Amino acid sequence: MSAGGDFGNPLRKFKLVFLGEQSVGKTSLITRFMYDSFDNTYQATIGIDFLSKTMYLEDRTVRLQLWDTAGQERFRSLIPSYIRDSTVAVVVYDITNLNSFQQTSKWIDDVRTERGSDVIIMLVGNKTDLADKRQITIEEGEQRAKELSVMFIETSAKTGYNVKQLFRRVASALPGMENVQEKSKEGMIDIKLDKPQEPPASEGGCSC
């Protein structure tokens with residue numbers, strides 16, 4: 001396996017598991033990050049899907065292993081084994097679906113049952129493009145994250161809003177990144193994804 005430019009150093013791998021209720025946008029967030037695309041036709045994830053992405057950070061290269069889990073009840077028994085050796089849990093809810101938000105506490109409890117405090121947890125409120133149907137305010141999301149001592153961000157997989165920032169913030173919190181965070185207090189790490197450079201012109205939607 002290639003070290004992707006980190007000659008003499010094995011490429012560090014970090015496992016990110018995406019959790020949340022059905023149709024909150026877990027697969028769409030991964031697809032936006034991996035391919036910068038969005039598919040309007042919804043297809044439920046069956047069981048567990050796995051994708052891998054190399055990220056070139058300021059001072060090193062890491063490989064993110066993205067595990068996309070099914071939200072349906074019938075697949076719940078599979079999920080703990082995937083949480084068990086994860087570095088990061090990304091718990092996603094739909095800002096237009098109150099139940100999906102309420103269930104985030106249960107998902108985070110599941111993560112802590114399997115991993116204790118030895119895990120980074122990011123709470124993500126997805127579908128900000130549907131602001132007119134919003135049921136959970138950003139303040140409520142921030143408050144929930146504060147109560148549960150986890151990170152928080154809102155995103156739109158459809159427009160791409162904050163998706164890169166989500167992964168930047170996760171990357172800045174990875175084990176061994178403390179020295180980079182010191183140099184980069186705002187977590188604004190220069191991340192080059194392993195795909196051709198995008199033209200500097202329009203990027204479609206907000207590129208925050």
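Glycine residues also receive a Cβ, built from the backbone N, Cα and C atoms like all the rest.
Sequence unchanged from the original; the noted substitutions are absent.
Features of the protein shown, as given by Swiss-Prot:
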- 23-28, 39-40, Tyr42, Thr45, Gly71, 126-127, Asp129, 156-158: GTP binding site (BINDING)
- Thr27 to Asn: Loss of APBA1-binding. Abolishes localization of VPS13B to the Golgi (MUTAGEN)
- Thr27, Thr45, Asp68: Mg(2+) binding site (BINDING)
- Gln72 to Leu: Interacts with APBA1. Abolishes localization of VPS13B to the Golgi (MUTAGEN)
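Features per Swiss-Prot, on structure.
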residue	record	DSSP (3 states)
Ser23	GTP binding site	coil
Asp39	GTP binding site	coil
Asp68	Mg(2+) binding site	strand
Lys127	GTP binding site	coil
Ala157	GTP binding site	coil
| Candidate with the highest Cβ count within 10 Å, taken from the binding-site residues Asp39, Asp68 | Asp68
| Thr27 (mutagenesis position): tally of other CB atoms within 10 A of its CB | 23
| note | Sequence-ordered list of residues in the chain of Lys127 (GTP binding site) that lie 6 or more positions away and have a Cβ within less than 8 Å of its Cβ, or none, is Val24, Gly25, Asp94, Ile95, Thr96, Ser156, Ala157, Lys158
| task | Pop the Cα-Cα gap between Asp68 (Mg(2+) binding site) and Thr27 (mutagenesis position) into the table, whole Å please. | result | 6
